[in-house]
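Below is one structure, written out as structure tokens; comments come after it.
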Amino acid sequence: MLLFETVREMGHEQVLFCHSKNPEIKAIIAIHDTTLGPAMGATRILPYINEEAALKDALRLSRGMTYKAACANIPAGGGKAVIIANPENKTDDLLRAYGRFVDSLNGRFITGQDVNITPDDVRTISQETKYVVGVSEKSGGPAPITSLGVFLGIKAAVESRWQSKRLDGMKVAVQGLGNVGKNLCRHLHEHDVQLFVSDVDPIKAEEVKRLFGATVVEPTEIYSLDVDIFAPCALGGILNSHTIPFLQASIIAGAANNQLENEQLHSQMLAKKGILYSPDYVINAGGLINVYNEMIGYDEEKAFKQVHNIYDTLLAIFEIAKEQGVTTNDAARRLAEDRINNSKRSKSKAIAA
């Protein structure tokens, strides 16, 4: 990987490589764009196969956060942090050392909870920096509002595809039954949807079966089901050249980040199959909306009102895609970049005045 060329092509402002010997820590903080506000992005801990894989994850996720904030009309930019480590070796000393790196940016980057980071970990990080959000006691955690946003996004996709506001009787396959996936199943069950679910943890799958009458399938079977909607709510990269040919769903709308392994190639493959794709960073923006509201003083009513905008934003994106003959992923990116560029122009005019 040519580092500076890659960073330039993806439009990043800053990438920090954080290293400490005592305690041993390797972390990458990627700041994509701060035009609309400070870079917001959660922190994850994963045992990446190599440093290039960690950097690729941080760069792509931070860019997605920029677009997510812009599409959600949140005055924030995009960032992301990855700690290269086995989560089983996580210690308070490591987390506090990482917190000091975050603090050194003086609010340019604000972080929170992601893969293998718990609310307790966030509290440990907060001992070293105030630039951390998402502590569960303040807002109740992001899962309820994120799942609501995904549910509203599914309704928007159904309206765009079939000009209908009804979900009853539809078949929906949900992949991944963590907090967001489980909450999404609850919303869908309440609207008389026929659920098919999978998870690598059979205990989670059996719980959703018991609670919502879902049909449990093997993780490898979830792609090829004859359903109306496929909702990926696990890890990213699952829409790729291997899985897309198996898909029978008419709509893809789920909570997972970076669902497309290759944004350009695989968004086009979906479009050619006639599948309506709901861009992940738009439909799953509820988590960002939640932590942003926590940062400014949490108001649950205001946060849930903002998440309802996901419905209208997706309808606008689907319309842009139709009118301009582009993929929905490109339409979402254009909407986000238009908002960012408009902000840049406004700032330039203000400086000139």
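Each residue's number is its place along the chain shown, starting with 1.
Quick reminder: no glycine exception, Cβ is built from N, Cα and C everywhere.
The annotation active site, proton donor/acceptor is assigned in Swiss-Prot to Lys80 on the grounds of similarity to another entry. Summarising the annotation, Swiss-Prot assigns NAD(+) binding site to Arg44, Asp114, Thr146, Gly176, Leu177, Gly178, Asn179, Val180, Gly181, Lys204, Ala255, Ala256, Asn257 and lists similarity to another entry as the type of evidence. Record note (Swiss-Prot) on the mutagenesis of Met40 to Leu: 1.7-fold decrease in catalytic efficiency. Met65 to Ala appears in Swiss-Prot as a published mutagenesis result, with the remark: 80-fold decrease in catalytic efficiency. For the mutagenesis experiment Ala69 to Met, the note given by Swiss-Prot reads: 293-fold decrease in catalytic efficiency. Among the mutagenesis entries in Swiss-Prot is Val132 to Ala, noted as: 1.6-fold decrease in catalytic efficiency. As a published mutagenesis entry, Val133 to Ala appears in Swiss-Prot alongside the note: 3.1-fold decrease in catalytic efficiency. Recorded in Swiss-Prot as a mutagenesis result, Leu288 to Met carries the remark: 586-fold decrease in catalytic efficiency. Among the mutagenesis results in Swiss-Prot, Tyr292 to Phe has the note: Slight increase in catalytic efficiency. The residue drawn here is the original one. Experimental mutagenesis at this site is recorded by Swiss-Prot as Ile296 to Ala, annotated: 2.6-fold decrease in catalytic efficiency.
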Measuring Cα to Cα, how many Å separate Ala69 (mutagenesis position) from Lys80 (active site, proton donor/acceptor)? 13
Return one of helix, strand or coil for Arg44 (NAD(+) binding site), based on DSSP. strand
Under 8 Å by Cβ from Arg44 (NAD(+) binding site), counting only residues of that chain that are 6 or more apart: Asp57, Ala81, Val82, Ile83, Asp114, Val115, Asn116, Ile117
Translate the DSSP assignment of Asn179 (NAD(+) binding site) into the three-state scheme. helix
Can you tell me how far the Cα of Lys80 (active site, proton donor/acceptor) sits from the Cα of Leu177 (NAD(+) binding site), in Å? 24
Leu288 (mutagenesis position) versus binding-site residues Thr146, Leu177, Gly181 - nearest by Cα: Thr146
In Å, how large is the greatest distance between any two Cα atoms among Arg44, Asp114, Thr146, Gly176, Leu177, Gly178, Asn179, Val180, Gly181, Lys204, Ala255, Ala256, Asn257, the listed binders of NAD(+)? 22
Once near-sequence residues are set aside, which residues in the chain of Asn257 (NAD(+) binding site), 6 or more away, have Cβ atoms under 8 Å from its Cβ? Leu61, Gly64, Gly236, Asp280, Tyr281, Asn284
